[in-house]
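Trainee: From Swiss-Prot, here are the annotated features:
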| type | residues | note |
| --- | --- | --- |
| DOMAIN | 124-203 | domain 'RRM' |
| DOMAIN | 391-541 | domain 'NTF2' |
| DOMAIN | 570-625 | domain 'TAP-C' |
| MUTAGEN | Glu598 to Ala | Has no effect on FG-nucleoporin binding |
| MUTAGEN | Trp599 to Ala | Suppresses FG-nucleoporin binding |
| MUTAGEN | Asn600 to Ala | Has no effect on FG-nucleoporin binding |
Amino acid sequence: MCSTLKKCGTYRTEVAECHDHGSTFQGRKKGGSSFRDNFDKRSCHYEHGGYERPPSHCQENDGSVEMRDVHKDQQLRHTPYSIRCERRMKWHSEDEIRITTWRNRKPPERKMSQNTQDGYTRNWFKVTIPYGIKYDKAWLMNSIQSHCSDRFTPVDFHYVRNRACFFVQDASAASALKDVSYKIYDDENQKICIFVNHSTAPYSVKNKLKPGQMEMLKLTMNKRYNVSQQALDLQNLRFDPDLMGRDIDIILNRRNCMAATLKIIERNFPELLSLNLCNNKLYQLDGLSDITEKAPKVKTLNLSKNKLESAWELGKVKGLKLEELWLEGNPLCSTFSDQSAYVSAIRDCFPKLLRLDGRELSAPVIVDIDSSETMKPCKENFTGSETLKHLVLQFLQQYYSIYDSGDRQGLLGAYHDEACFSLAIPFDPKDSAPSSLCKYFEDSRNMKTLKDPYLKGELLRRTKRDIVDSLSALPKTQHDLSSILVDVWCQTERMLCFSVNGVFKEVEGQSQGSVLAFTRTFIATPGSSSSLCIVNDELFVRDASPQETQSAFSIPVSTLSSSSEPSLSQEQQEMVQAFSAQSGMKLEWSQKCLQDNEWNYTRAGQAFTMLQTEGKIPAEAFKQIS
């Protein structure tokens, strides 16, 4: 055993990884593999390749760096530590990821920072989080930092297979990070384990750009910056004439190059709104993930004509609140069955996206919540605060605006990833009388008439993509917003339950113009982006009564009403009619103008005149002259 120790060194110089699936402990077999055999050679790609395309095998020079460190460390150890007599265990798996530890003994740390190689201190540690790929970088780093007794600066955060990894250069921070293991719980109440191991300096540190190179890169980026538009054009950066003339090779797939670029952006372009990374042969976005801290105000990102193969890469920069994104020319674009699926996948990462590859998208449903306003329990009808009323009514206004637009993909942002939706109708297929409900029959999950247990499960739509796809397949509609009543019947700090009643008409097909009534029950929670997020949606559709049909769409109103909020008074209705006659605007636009000016007729008239002079009132606001 002692000879084995001599050959392999101690725990602190070995690389430890964690198996991502199932692993078992077992004693080290006689003649078992040494540290050389246990080293995961796939890490050569990151450690010494800086995120360039992984070669078919690691080069000999690349693979020898850490081996040289291990043998070099042996010269520092002359004291026969008692650790040599401890029992040695090996945790291995089919995935070739192994961890070698010593039981009942912490690694000696007093000499961790003594050795140097090529001018770089060896006081570096690699932190590995198994299954880390499941977690958002910002959440993971904040969670670890909040539990860690020492402040630390993560370097080169990246994902390898389904693990998250980063580096720290502080022995005390490394020790504190070890203590955090199994102290953090994720959303599924699973403990998060953390492994910390001695490492060589990360790629971006060992290959850091020299001051002269940084200065030249900064000058090049300054030339490419548009001050008026706050836009930085870095397309085809590697072949920039100024950089090539100085023999400076900037490859943005390399971590050191991307890190240098983001550092210059942070220091020189803090108000950056638009970044163009077109045609840089990017096949991964690990290096770009730091942009969420370095340039958080970016609204437009151009990643077209690169080598991105999966939409999953975009999750690494989903912290940006993008409004415009370009991806055309990437292999990932051809992985979707149709445009709708493509838009859905991209909007999963960027819910506020308005334009994709230059095409306008339907406006997403995102309603900001006043975080200082706590929802208090309520048993009565809609008797909550005015803030709560405004929140719900504004949400519904936007929701049905998109629902009736003809493209319902914009509703993705309104639903939780694992939301549920069901539709039911009081429809008997044996009824010979024609009905507008026929189109809803095959999606109906009416438990009174549905007996097949398999269909009961199939007709319950799960996940927001399935829900929006199901809604998109339903007939196109126009809802009468003036008919809608809202009843908030349950409120807590983490949940809001409300029902919506009203009528709508179909706007296409054989049933065009048919009026139907509906009841919709929503259960929602505060979303991750300070938005209202639907977790459960039940829709009940029926034929409208003669009275409902007669009154439907008789008085166009642009805002919703709640069951505790009275409709317009007689005086207000007369003001709307008079304002419409004088301005030539439709009733709903006239009402909005009056409401915006607190029903002050004179002030509303002045506002109308000013906006009309400036050409800011759209043509659809005015009545059509036949």
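Using the three backbone atoms N, Cα and C, a Cβ is placed for every residue, glycine included.
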Trainee: Can you tell me how many other Cβ atoms are located within 10 Å of the Cβ belonging to Asn600 (mutagenesis position)?
Mentor: 13
Trainee: Give the number of CB atoms, excluding that of Trp599 (mutagenesis position) itself, located within 10 Å of its CB.
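Mentor: Its Cβ shell of radius 10 Å holds 16 other Cβ atoms.
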Trainee: What are the non-local neighbours of Glu598 (mutagenesis position), defined as same-chain residues 6+ apart in sequence with CB under 8 A from its CB?
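Mentor: In sequence order there is nothing to list, since no residue at least 6 apart has its Cβ under 8 Å from Glu598 (mutagenesis position).
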Trainee: What does DSSP say about Trp599 (mutagenesis position): helix, strand or coil?
Mentor: coil
Trainee: Using DSSP, what is the helix/strand/coil residue split across the domain 'RRM' (124-203)?
Mentor: 25 helix, 27 strand, 28 coil
Trainee: Considering every residue in the domain 'TAP-C' (570-625), what is the mean pLDDT value?
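Mentor: Mean per-residue confidence for the domain 'TAP-C' (570-625): 78 out of 100.
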